[in-house]
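S.K.: Below you will find the structure I want to go over with you.
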Amino acid sequence: METYVNKLHEGSIYTAAVQYNVIEKDDDPASLTIWVPMFQSSISADMLIKELINVNILVRQISTPKGPSLKIMINSRSAVLAQMPSKFTISANVSLDERSKLAYDITTPCEIKACSLTCLKVKNMLTTVKDLTMKTFNPTHEIIALCEFENIMTSKRVVIPTFLRSINVKAKDLDSLENIATTEFKNAITNAKIIPYAGLVLVITVTDNKGAFKYIKPQSQFIVDLGAYLEKESIYYVTTNWKHTATKFSIKPIED
(Lines of atoms letter the chains of each structure in order from A; the text may use other names.)
(Lines give C-alpha, C1' and ligand atoms only; values in the text may rest on other atoms or scores of the structure.)
Protein backbone atom coordinates (compact mmCIF):
# COMPACT_ATOMS: atom_id res chain seq x y z
CA MET A 1 0.00 0.00 0.00
CA GLU A 2 1.25 3.47 -0.88
CA THR A 3 0.80 6.45 1.45
CA TYR A 4 1.48 10.14 0.78
CA VAL A 5 1.46 13.10 3.15
CA ASN A 6 1.41 16.65 1.74
CA LYS A 7 1.97 19.25 4.44
CA LEU A 8 0.75 22.59 3.09
CA HIS A 9 0.14 23.81 6.64
CA GLU A 10 2.19 23.12 9.77
CA GLY A 11 -0.23 24.32 12.47
CA SER A 12 -1.39 22.25 15.44
CA ILE A 13 -4.92 22.28 13.98
CA TYR A 14 -5.40 21.76 10.26
CA THR A 15 -7.93 20.74 7.63
CA ALA A 16 -7.43 17.16 6.46
CA ALA A 17 -8.05 16.39 2.78
CA VAL A 18 -8.02 12.60 2.42
CA GLN A 19 -8.18 10.63 -0.79
CA TYR A 20 -8.14 6.84 -1.24
CA ASN A 21 -7.40 4.79 -4.33
CA VAL A 22 -9.21 1.48 -3.89
CA ILE A 23 -10.21 -1.63 -5.81
CA GLU A 24 -13.32 -3.73 -5.31
CA LYS A 25 -13.06 -7.14 -3.70
CA ASP A 26 -14.96 -9.19 -6.28
CA ASP A 27 -14.44 -11.29 -9.42
CA ASP A 28 -14.47 -8.32 -11.80
CA PRO A 29 -13.12 -5.46 -9.67
CA ALA A 30 -13.50 -1.79 -10.49
CA SER A 31 -10.89 0.78 -9.52
CA LEU A 32 -12.22 3.79 -7.63
CA THR A 33 -11.00 7.09 -6.27
CA ILE A 34 -12.65 8.10 -2.99
CA TRP A 35 -12.25 11.51 -1.39
CA VAL A 36 -13.48 12.12 2.14
CA PRO A 37 -15.25 15.42 2.97
CA MET A 38 -12.62 17.69 4.52
CA PHE A 39 -12.47 17.71 8.31
CA GLN A 40 -10.53 19.45 11.07
CA SER A 41 -7.86 17.52 12.95
CA SER A 42 -5.32 18.13 15.70
CA ILE A 43 -3.70 14.72 15.33
CA SER A 44 -0.19 14.70 13.87
CA ALA A 45 -0.20 13.90 10.16
CA ASP A 46 2.15 10.95 10.65
CA MET A 47 -0.19 9.40 13.22
CA LEU A 48 -3.32 10.15 11.22
CA ILE A 49 -2.06 8.52 8.02
CA LYS A 50 -1.31 5.31 9.97
CA GLU A 51 -4.93 5.16 11.13
CA LEU A 52 -6.35 6.12 7.73
CA ILE A 53 -4.99 2.97 6.11
CA ASN A 54 -6.51 0.72 8.77
CA VAL A 55 -10.17 1.26 7.91
CA ASN A 56 -12.81 -0.82 6.14
CA ILE A 57 -14.43 0.80 3.11
CA LEU A 58 -17.80 -0.21 1.62
CA VAL A 59 -19.15 1.22 -1.65
CA ARG A 60 -22.64 1.16 -3.18
CA GLN A 61 -23.60 2.73 -6.51
CA ILE A 62 -26.87 4.70 -6.38
CA SER A 63 -28.84 7.16 -8.51
CA THR A 64 -29.35 10.79 -7.46
CA PRO A 65 -30.73 13.97 -9.10
CA LYS A 66 -27.08 14.91 -9.74
CA GLY A 67 -26.40 11.71 -11.65
CA PRO A 68 -24.76 8.37 -10.80
CA SER A 69 -23.24 8.52 -7.34
CA LEU A 70 -21.41 6.33 -4.87
CA LYS A 71 -22.48 5.93 -1.28
CA ILE A 72 -19.37 5.46 0.85
CA MET A 73 -19.20 3.90 4.31
CA ILE A 74 -15.91 3.94 6.24
CA ASN A 75 -15.68 1.84 9.39
CA SER A 76 -12.98 2.34 12.00
CA ARG A 77 -12.59 1.63 15.71
CA SER A 78 -9.89 4.25 16.14
CA ALA A 79 -10.68 7.30 18.29
CA VAL A 80 -8.12 9.19 16.19
CA LEU A 81 -10.61 9.17 13.29
CA ALA A 82 -13.59 10.35 15.35
CA GLN A 83 -13.76 13.66 13.43
CA MET A 84 -13.62 12.04 10.00
CA PRO A 85 -16.97 11.65 8.17
CA SER A 86 -17.87 7.96 7.96
CA LYS A 87 -20.86 8.11 5.58
CA PHE A 88 -21.05 10.35 2.51
CA THR A 89 -21.87 10.42 -1.22
CA ILE A 90 -19.53 11.29 -4.10
CA SER A 91 -19.86 11.59 -7.88
CA ALA A 92 -19.46 8.31 -9.74
CA ASN A 93 -18.33 10.19 -12.86
CA VAL A 94 -15.23 11.47 -11.07
CA SER A 95 -14.63 8.41 -8.90
CA LEU A 96 -14.87 5.46 -11.25
CA ASP A 97 -12.21 4.40 -13.70
CA GLU A 98 -14.40 1.64 -15.10
CA ARG A 99 -18.02 2.25 -14.16
CA SER A 100 -19.31 -0.71 -16.17
CA LYS A 101 -17.64 -3.03 -13.67
CA LEU A 102 -19.51 -1.65 -10.67
CA ALA A 103 -22.87 -3.25 -9.93
CA TYR A 104 -25.91 -1.10 -9.14
CA ASP A 105 -27.28 -0.96 -5.59
CA ILE A 106 -24.96 -3.66 -4.25
CA THR A 107 -22.70 -2.93 -1.29
CA THR A 108 -19.15 -4.05 -2.02
CA PRO A 109 -16.06 -4.05 0.23
CA CYS A 110 -12.90 -2.48 -1.15
CA GLU A 111 -9.17 -2.94 -0.73
CA ILE A 112 -7.08 0.20 -0.20
CA LYS A 113 -4.25 0.56 -2.71
CA ALA A 114 -3.12 4.08 -1.82
CA CYS A 115 -4.00 6.82 0.65
CA SER A 116 -3.13 10.50 0.44
CA LEU A 117 -3.41 13.04 3.28
CA THR A 118 -3.01 16.75 2.61
CA CYS A 119 -2.79 19.15 5.55
CA LEU A 120 -4.42 22.49 4.68
CA LYS A 121 -5.11 25.58 6.75
CA VAL A 122 -8.07 25.66 9.12
CA LYS A 123 -11.54 25.95 7.64
CA ASN A 124 -11.91 29.74 7.97
CA MET A 125 -8.67 30.19 6.01
CA LEU A 126 -9.88 28.19 3.00
CA THR A 127 -11.76 29.73 0.07
CA THR A 128 -13.28 28.08 -3.01
CA VAL A 129 -14.27 29.41 -6.43
CA LYS A 130 -17.94 28.92 -5.51
CA ASP A 131 -17.54 31.06 -2.37
CA LEU A 132 -16.24 34.05 -4.32
CA THR A 133 -18.56 33.77 -7.30
CA MET A 134 -21.61 33.88 -5.02
CA LYS A 135 -20.41 37.22 -3.60
CA THR A 136 -20.22 38.95 -6.99
CA PHE A 137 -23.20 41.15 -7.95
CA ASN A 138 -23.84 41.54 -11.70
CA PRO A 139 -20.48 40.12 -12.82
CA THR A 140 -19.04 41.50 -16.05
CA HIS A 141 -15.61 39.86 -16.25
CA GLU A 142 -13.81 36.67 -15.26
CA ILE A 143 -10.37 36.36 -13.72
CA ILE A 144 -8.36 33.45 -15.08
CA ALA A 145 -5.11 32.37 -13.44
CA LEU A 146 -2.60 30.81 -15.81
CA CYS A 147 -0.59 28.60 -13.47
CA GLU A 148 2.68 27.38 -14.93
CA PHE A 149 4.31 24.18 -13.73
CA GLU A 150 7.61 22.59 -14.66
CA ASN A 151 8.11 18.84 -14.74
CA ILE A 152 11.37 18.54 -12.81
CA MET A 153 12.05 15.14 -14.38
CA THR A 154 11.76 16.26 -18.01
CA SER A 155 12.11 20.08 -17.75
CA LYS A 156 8.92 20.42 -19.80
CA ARG A 157 6.41 23.08 -18.81
CA VAL A 158 2.63 23.04 -18.75
CA VAL A 159 0.19 25.88 -18.14
CA ILE A 160 -3.12 25.13 -16.42
CA PRO A 161 -5.80 27.82 -16.93
CA THR A 162 -8.02 28.01 -13.86
CA PHE A 163 -11.12 30.11 -13.29
CA LEU A 164 -10.66 32.10 -10.09
CA ARG A 165 -13.68 34.33 -9.82
CA SER A 166 -16.07 36.72 -11.54
CA ILE A 167 -15.91 40.47 -10.89
CA ASN A 168 -17.95 43.56 -11.71
CA VAL A 169 -15.99 46.18 -13.65
CA LYS A 170 -17.51 49.58 -14.36
CA ALA A 171 -17.31 50.97 -17.89
CA LYS A 172 -15.02 53.80 -16.84
CA ASP A 173 -12.52 51.29 -15.48
CA LEU A 174 -12.28 49.08 -18.56
CA ASP A 175 -9.15 50.81 -19.85
CA SER A 176 -7.30 50.05 -16.64
CA LEU A 177 -7.98 46.30 -16.65
CA GLU A 178 -4.59 45.51 -18.13
CA ASN A 179 -2.90 47.57 -15.45
CA ILE A 180 -4.92 45.78 -12.76
CA ALA A 181 -3.77 42.41 -14.03
CA THR A 182 -0.10 43.37 -13.86
CA THR A 183 -0.06 45.35 -10.62
CA GLU A 184 -2.86 44.24 -8.32
CA PHE A 185 -2.24 40.54 -8.92
CA LYS A 186 1.53 40.67 -9.21
CA ASN A 187 2.20 39.68 -5.63
CA ALA A 188 -1.14 38.06 -4.84
CA ILE A 189 0.02 34.48 -5.21
CA THR A 190 3.10 33.08 -3.50
CA ASN A 191 2.76 29.46 -4.54
CA ALA A 192 0.47 26.89 -6.09
CA LYS A 193 0.43 23.16 -5.44
CA ILE A 194 -1.47 20.32 -7.07
CA ILE A 195 -2.86 17.80 -4.59
CA PRO A 196 -4.95 14.64 -4.97
CA TYR A 197 -8.51 15.33 -3.86
CA ALA A 198 -11.71 14.74 -5.84
CA GLY A 199 -9.37 13.86 -8.66
CA LEU A 200 -6.99 16.80 -8.51
CA VAL A 201 -7.25 20.28 -7.02
CA LEU A 202 -4.97 23.29 -7.14
CA VAL A 203 -4.18 24.97 -3.82
CA ILE A 204 -3.12 28.62 -4.19
CA THR A 205 -1.77 30.66 -1.29
CA VAL A 206 -2.97 34.28 -1.47
CA THR A 207 -0.91 36.98 0.25
CA ASP A 208 -2.58 40.17 -1.00
CA ASN A 209 -6.35 40.50 -0.61
CA LYS A 210 -6.93 43.84 -2.32
CA GLY A 211 -9.29 44.48 -5.21
CA ALA A 212 -10.34 41.27 -6.91
CA PHE A 213 -9.13 39.25 -3.94
CA LYS A 214 -10.85 41.40 -1.34
CA TYR A 215 -13.04 38.54 -0.07
CA ILE A 216 -10.03 36.33 0.64
CA LYS A 217 -8.17 36.62 3.93
CA PRO A 218 -4.43 37.32 3.62
CA GLN A 219 -2.35 34.12 3.80
CA SER A 220 -5.44 32.01 3.13
CA GLN A 221 -5.52 29.08 0.74
CA PHE A 222 -7.68 29.18 -2.38
CA ILE A 223 -8.90 25.81 -3.69
CA VAL A 224 -9.53 25.35 -7.42
CA ASP A 225 -11.09 22.11 -8.69
CA LEU A 226 -9.23 20.71 -11.71
CA GLY A 227 -11.62 17.79 -12.12
CA ALA A 228 -10.46 15.39 -14.82
CA TYR A 229 -8.03 17.89 -16.35
CA LEU A 230 -5.08 15.60 -15.65
CA GLU A 231 -6.87 12.26 -15.67
CA LYS A 232 -4.31 10.69 -18.02
CA GLU A 233 -1.43 11.54 -15.68
CA SER A 234 -0.49 9.59 -12.58
CA ILE A 235 -1.66 11.55 -9.54
CA TYR A 236 1.46 10.57 -7.63
CA TYR A 237 3.70 11.56 -10.55
CA VAL A 238 2.11 14.99 -10.88
CA THR A 239 2.08 15.81 -7.18
CA THR A 240 5.69 14.70 -6.81
CA ASN A 241 7.32 16.07 -9.96
CA TRP A 242 5.39 19.19 -10.98
CA LYS A 243 6.84 22.38 -9.52
CA HIS A 244 4.94 25.69 -9.65
CA THR A 245 7.11 28.28 -11.43
CA ALA A 246 4.85 31.24 -12.22
CA THR A 247 1.29 32.53 -12.35
CA LYS A 248 -0.05 35.06 -14.84
CA PHE A 249 -3.55 36.51 -14.96
CA SER A 250 -6.06 37.16 -17.68
CA ILE A 251 -9.24 39.23 -17.31
CA LYS A 252 -11.88 38.31 -19.86
CA PRO A 253 -15.39 39.72 -20.44
CA ILE A 254 -18.15 37.25 -19.65
CA GLU A 255 -19.59 35.83 -22.86
CA ASP A 256 -23.34 35.54 -23.31
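Please read every residue number as a count from 1 along the shown chain.
Every residue, even glycine, has its Cβ placed from backbone N, Cα and C.
For reference, Swiss-Prot lists these features for the protein:
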type    : residues     : note
VARIANT : ILE13 to Thr : In strain: ATCC 51908
VARIANT : MET47 to Leu : In strain: ATCC 51908
VARIANT : PRO65 to Leu : In strain: ATCC 51908
S.K.: Round to a whole number and give the Cα-to-Cα distance in Å for the pair MET47 (variant position) and ILE13 (variant position).
M.R.: 14
S.K.: Rounded to the nearest Å, what's the C-alpha distance separating ILE13 (variant position) and PRO65 (variant position)? Just drop the number here, would you?
M.R.: 36
S.K.: Tally every other Cβ atom lying within 10 Å of the Cβ atom of ILE13 (variant position).
M.R.: 12
S.K.: Could you tell me which of these variant positions, MET47, PRO65, has the fewest other Cβ atoms within 10 Å of its Cβ?
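M.R.: Counting other Cβ atoms within 10 Å of each of the variant positions MET47, PRO65, the minimum falls on PRO65.
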